[in-house]
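Features reported for this protein in Swiss-Prot:
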- His27 to Ala: Important decrease in inhibitory potency on cASIC1a (MUTAGEN)
- Lys29 to Ala: No change in inhibitory potency on cASIC1a (MUTAGEN)
- Arg49 to Ala: Important (19-fold) decrease in inhibitory potency of ASIC1a (MUTAGEN)
- Leu53 to Ala: 2200-fold decrease in inhibitory potency of ASIC1a (MUTAGEN)
- Ile54 to Ala: 16.3-fold decrease in inhibitory potency of ASIC1a (MUTAGEN)
- Leu55 to Ala: 58-fold decrease in inhibitory potency of ASIC1a (MUTAGEN)
- Lys78 to Ala: 1.5-fold decrease in inhibitory potency of ASIC1a (MUTAGEN)
Amino acid sequence: MKTLLLTLLVVTIVCLDLGYSLKCYQHGKVVTCHRDMKFCYHNTGMPFRNLKLILQGCSSSCSETENNKCCSTDRCNK
């Protein structure tokens with residue numbers, strides 16, 4: 001009986017993937033986000049005429065604007 005319960009517990013953990021963390025691009029590399037970070041962001045700006053600034057990473061909250069794009073799936077902020 002204990003073996004059956006243990007097997008069911010292991011199967012449940014594997015199926016639910018309790019340790020899942022979002023993966024986002026940050027500085028051109030894929031990073032694993034902290035558990036409370038549910039969004040990837042991609043922010044583009046031009047602080048100077050000939051300089052395009054791109055910021056990418058993980059965020060716990062995200063507001064979408066013209067320059068800031070938000071998404072919630074792995075590697076979606078390229």
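Using N, Cα and C of the backbone, Cβ positions are placed for all residues, glycine too.
Taking the features listed in Swiss-Prot, we show where each one sits on the structure.
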residue: His27; record: mutagenesis position; DSSP class: coil
residue: Arg49; record: mutagenesis position; DSSP class: coil
residue: Ile54; record: mutagenesis position; DSSP class: strand
residue: Lys78; record: mutagenesis position; DSSP class: coil
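It is 17 Å from the Cα atom of Arg49 (mutagenesis position) to that of Leu55 (mutagenesis position). Counting only the Cα atoms, the space from His27 (mutagenesis position) to Leu55 (mutagenesis position) is about 7 angstrom. For the pair Lys78 (mutagenesis position) and Lys29 (mutagenesis position), the Cα-Cα distance reads 10 Å. Of all the mutagenesis positions given, namely His27, Lys29, Arg49, Lys78, the one with the smallest number of surrounding CB atoms inside 10 A is Arg49.
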